[in-house]
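All remarks here apply to the structure that follows.
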Amino acid sequence: MQPLVLLLLFILCFSGLGQPGIINNDLQTLLEVKKSLVTNPQEDDPLRQWNSDNINYCSWTGVTCDNTGLFRVIALNLTGLGLTGSISPWFGRFDNLIHLDLSSNNLVGPIPTALSNLTSLESLFLFSNQLTGEIPSQLGSLVNIRSLRIGDNELVGDIPETLGNLVNLQMLALASCRLTGPIPSQLGRLVRVQSLILQDNYLEGPIPAELGNCSDLTVFTAAENMLNGTIPAELGRLENLEILNLANNSLTGEIPSQLGEMSQLQYLSLMANQLQGLIPKSLADLGNLQTLDLSANNLTGEIPEEFWNMSQLLDLVLANNHLSGSLPKSICSNNTNLEQLVLSGTQLSGEIPVELSKCQSLKQLDLSNNSLAGSIPEALFELVELTDLYLHNNTLEGTLSPSISNLTNLQWLVLYHNNLEGKLPKEISALRKLEVLFLYENRFSGEIPQEIGNCTSLKMIDMFGNHFEGEIPPSIGRLKELNLLHLRQNELVGGLPASLGNCHQLNILDLADNQLSGSIPSSFGFLKGLEQLMLYNNSLQGNLPDSLISLRNLTRINLSHNRLNGTIHPLCGSSSYLSFDVTNNGFEDEIPLELGNSQNLDRLRLGKNQLTGKIPWTLGKIRELSLLDMSSNALTGTIPLQLVLCKKLTHIDLNNNFLSGPIPPWLGKLSQLGELKLSSNQFVESLPTELFNCTKLLVLSLDGNSLNGSIPQEIGNLGALNVLNLDKNQFSGSLPQAMGKLSKLYELRLSRNSLTGEIPVEIGQLQDLQSALDLSYNNFTGDIPSTIGTLSKLETLDLSHNQLTGEVPGSVGDMKSLGYLNVSFNNLGGKLKKQFSRWPADSFLGNTGLCGSPLSRCNRVRSNNKQQGLSARSVVIISAISALTAIGLMILVIALFFKQRHDFFKKVGHGSTAYTSSSSSSQATHKPLFRNGASKSDIRWEDIMEATHNLSEEFMIGSGGSGKVYKAELENGETVAVKKILWKDDLMSNKSFSREVKTLGRIRHRHLVKLMGYCSSKSEGLNLLIYEYMKNGSIWDWLHEDKPVLEKKKKLLDWEARLRIAVGLAQGVEYLHHDCVPPIVHRDIKSSNVLLDSNMEAHLGDFGLAKVLTENCDTNTDSNTWFACSYGYIAPEYAYSLKATEKSDVYSMGIVLMEIVTGKMPTDSVFGAEMDMVRWVETHLEVAGSARDKLIDPKLKPLLPFEEDAACQVLEIALQCTKTSPQERPSSRQACDSLLHVYNNRTAGYKKL
């Protein structure tokens, strides 16, 4: 009965309204709205009530109706319901709607313009969705709206000027979108607005002065944009403003003194702009100010004395400016409330004043990256509220006081890179809240105190590079939260404490480069989270404990250079290895099959052990393997066929084993192979011709085997080969003429074989031969080719123990580079010229016909008799032949001279310029430039001049310290880059230069720019290098060029592209340093030399060019100009050594990596006069939050969390590359490994989303 009554009442109420159309309209509209909203089928449907069976829609989830009895929908609150789908235009039909909240869902698509029909709307909340498109300008008609919050979406385009019509607006929140364009000056008409939130967009242009009219404004934040211009003084009129945040923009000029008139201001952040000038004293008048952050600008002068009187100030952050002076003794004289004082990187000098102890409320003190000297004052340890103390990168000295025990709230103690010495006080045990202890690169000595184990909150300990001695305290095992223990490069002795196995959170354990002994404790097997185990360069011994098999998360292990033995099987529990190094130990037994389970393993080093058995076939499963070193073991059997699947192999070293069988023909399928070392084994049979398909081979060492047959002509295919060692085999037959094609050979050893025939004259074509030419202990006959004397770099020549005849060519004696010469035990004769006297007699023994210094003097009479014995007829014949030969050569030289002179003048013409239209002629047009095979066809001088309009400026695409670069589009459709070298000499006539450039031209790598050819004109002083053209310019252009044509490109240079470029750069440098023999030092790595092809792949240019030019210039040439164009990239040691090394290249590469991530130039003004990019990155990387966030180029934002992590990892690698000491920098190969690790794990974060 009761339900029936209720139903009748409900019907009467509705019929009494007389408004069935209105009811049906709102009901129908709600049902239509629902059609565009999608709920998660895995969860309870929050809109299950929204259906036509339930016409009481006022009770539906999120629906609110008015209380007038008309049942009109006035509010829809669907926030946080996990909705997907889109916003339906039907929302615009709720005529009486006052409040619409669709925030915190996953809605996509545009904001419908139909929402502008909601003329009664007072609040519109669409924030935290995935909405796209532009903000509809029609929203400017919502004149009753008070709160408009549509941020945290994917919205693009400009902020509509029509929003200035919303005169009742109190809150406008458009943060965290992708909005562009200026802040509309029309927003200055919003006189009632209280909150204007525009941060984290791409807004640009100046801040409109009209915003000073928004008199009710209490919050204005436009941080994380691209705003420029000056801060308008009119903002000083905002007397009600409490929060002003303009951080991370490009604002310039001085800070207006009028900002000191905002009497209610509590928070002011202008950090990370380009502001300059003095800090206005008027800011001290802001009596309510609690936070002042002016860090990372170009501010100068001293900190105003008045700041220390601001009684309400809690946070003062002035880091990374160009301030001067020292900390005043008046600090905190009238302000004991200061909690955060951050003055890092402000060029402070002098000592830390004892008066700092007056800041009794101080929680964070950061004075790092300055020039502070003296000791840490005892009074500093009276700041008992301190949680963070950063004093690193100064020149502090003295000891660490035991009074540090007073700082019982301390969580971060960072003192690295100072000159602190003495013992680490045992009183540190009182710091029970300490989480991070960084003391590395100081002069601490003595033992690490046992009491450190009482600091039970410690997560990271880094004491690398000190003089700590004694044993590692077992008490460290009590640190249950520890994830980093880095004690490398100290003087620690004794065994590894078994108690370290209790540190179950350890990720990195690095105890390398000490004097540790004993065995590895079995308790290390409990370190289940361990990722890196570095124990190399110690004296550890014994078997590996079986428990290590439990370390399934290891990615890097290095136990090299110890005395360990037994089996390595306990290390094979992980299938996540990236690098595995146990070289130089005494490991025995067979190589475990399980090593093949780490499919991302890049480098496997097992050399110099006592491993036995066969090479595991399972290694063929490691498709990422690039280096395999099993040298100096006792391995037997054949090389397993499965290794043919490791297509990325670049280095194979199996030297000094007992491997047998023929050399596998399938090795020829490893197209990336650059180094093959199979020396001192038991390989037999002839060389497979397939092996010579490995055209990237740089080192081929097969000596000490039983290989036979002849050396095939196909060896000439190995044009990149630097080292060829076939010593101590059974090769026979003659030396192939194709050997002369190995023009990059640095070392050639063919001794102790059975080679016959004459030494081919083509051997003289090996102009890069330097280390050795050893043909000893063979059966070579005939004369020594005089062409050997042209090998101007050769240091060792051994032709001993052959059957050579004739004289020793005088040109050999003229070889200035030759240090070792041995032609003993041949059948040589004649008189040695005086040039040979610099070698000992042993070099010529066993040649009965030889005489002269350093051998016995020639018998003049016997010599004359022998000459007479030739007969007068012979002498006449020989003289006649010599005379005719000399005349013939003279005629040939004269003819060639006139021909070249004729061709030259036909090429350059006779006008005032070298490149007139008359320069083309039938003969000249067919004279090609030198080229290295990279071009489609011969490139002619005239082609280049025509394509560039005689090197006109309109075709110039770049310039630098070495010259200008032009783009040349040739008639054959090919595009090349032409570099005009600014050098006064005719470089191409310099044989040394010509040889070096030809060598560089033969270098091929996917991340190096190909040098295609060169030419010069002596009369015009022009030297041209022809390079492969890179369509997308340099990474410098993309990061720093302000031309409008690049604006769209900047948006395309996303994090994925930048990371790929960073890896490509590192791979190019690694190739130069580790895969070229001899290694090539680039000398001028910078972002403008990192070029991008059409696929945005990185190619390093100008490699080797600086060295070639500086070594081939006259004494008046200032070679340092090669570094003048690279300021900001130069390693610090170059300033005093003036010597470029691989480690100085690594430093320059580190700077480029920082540039790629931060988007800043190495000399960016944000660093200040006394701080460089390295210290700036280091300063911000070591702190969390906004300071770290500013390291990432704003153009990359927003990034996903794991992308930000990857960016920070790249910066950490860059910091390692830019260590002050070259010895502490990684090799380019190690840096490349680290970057590849970041790149290969870049998608891991997607799985967590």
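From the backbone N, Cα and C atoms, a Cβ is placed for every residue, glycine too.
Swiss-Prot lists Pro160 to Leu among its mutagenesis entries, and the accompanying note reads: In sgn3-5; altered CASP proteins localization in Casparian strips. Mutagenesis annotation in Swiss-Prot: Gly287 to Arg, described as In sgn3-8; altered CASP proteins localization in Casparian strips; when associated with R-1101; the structure shown retains the original residue. For the mutagenesis experiment Gly719 to Arg, the note given by Swiss-Prot reads: In sgn3-12; altered CASP proteins localization in Casparian strips; when associated with E-1150. According to Swiss-Prot, the domain 'Protein kinase' annotation covers 951-1240, on the basis of sequence analysis. Taken from Swiss-Prot, the feature ATP binding site covers Ile957, Gly958, Ser959, Gly960, Gly961, Ser962, Gly963, Lys964, Val965, Lys979. Residues or ranges marked as active site, proton acceptor in Swiss-Prot (evidence: sequence analysis): Asp1084. In Swiss-Prot, a mutagenesis experiment is listed as Gly1101 to Arg, annotated with the note In sgn3-8; altered CASP proteins localization in Casparian strips; when associated with R-287. Under its mutagenesis annotations, Swiss-Prot gives Gly1150 to Glu the following note: In sgn3-18; altered CASP proteins localization in Casparian strips. In sgn3-12; altered CASP proteins localization in Casparian strips; when associated with R-719. Among the sequence features in Swiss-Prot, the mutagenesis site Gly1150 to Arg is noted as follows: In sgn3-17; altered CASP proteins localization in Casparian strips.
Listed in sequence order, Val965 are the same-chain residues six or more apart from Ser959 (ATP binding site) with CB atoms under 8 A from its CB. Of all the recorded positions in the list Ile957, Gly963, Asp1084, the shortest Cα-Cα distance to Gly287 (mutagenesis position) is found for Asp1084.
Neighbour counts were taken as the number of other C-beta atoms within 10 angstroms of each residue's C-beta; across the mutagenesis positions Pro160, Gly287, Gly719, Gly1101, the minimum falls on Gly287.
Within 10 Å of its Cβ, the residue among the recorded positions Gly963, Gly1150 with the fewest other Cβ atoms is Gly963. Using Cα positions, the member of the recorded positions Ile957, Gly963, Asp1084 nearest to Pro160 (mutagenesis position) is identified as Ile957.
When averaged over the domain 'Protein kinase' (951-1240), pLDDT in the model lands at 76.
Put simply, of the recorded positions Ile957, Gly963, Asp1084, the one whose Cα is nearest the Cα of Gly719 (mutagenesis position) is Asp1084. Here the binding-site residues are Ile957, Val965, and the one whose Cβ sees the fewest other Cβ atoms within 10 Å is Ile957. Among the recorded positions listed here, namely Ile957, Gly963, Asp1084, Gly1101, Asp1084 has its C-alpha nearest to that of Gly1150 (mutagenesis position). In this structure, the CA atom of Ile957 (ATP binding site) is 14 Å away from the CA atom of Gly1101 (mutagenesis position).
Between the CA atoms of Gly1101 (mutagenesis position) and Gly963 (ATP binding site) there is a gap of 13 Å.
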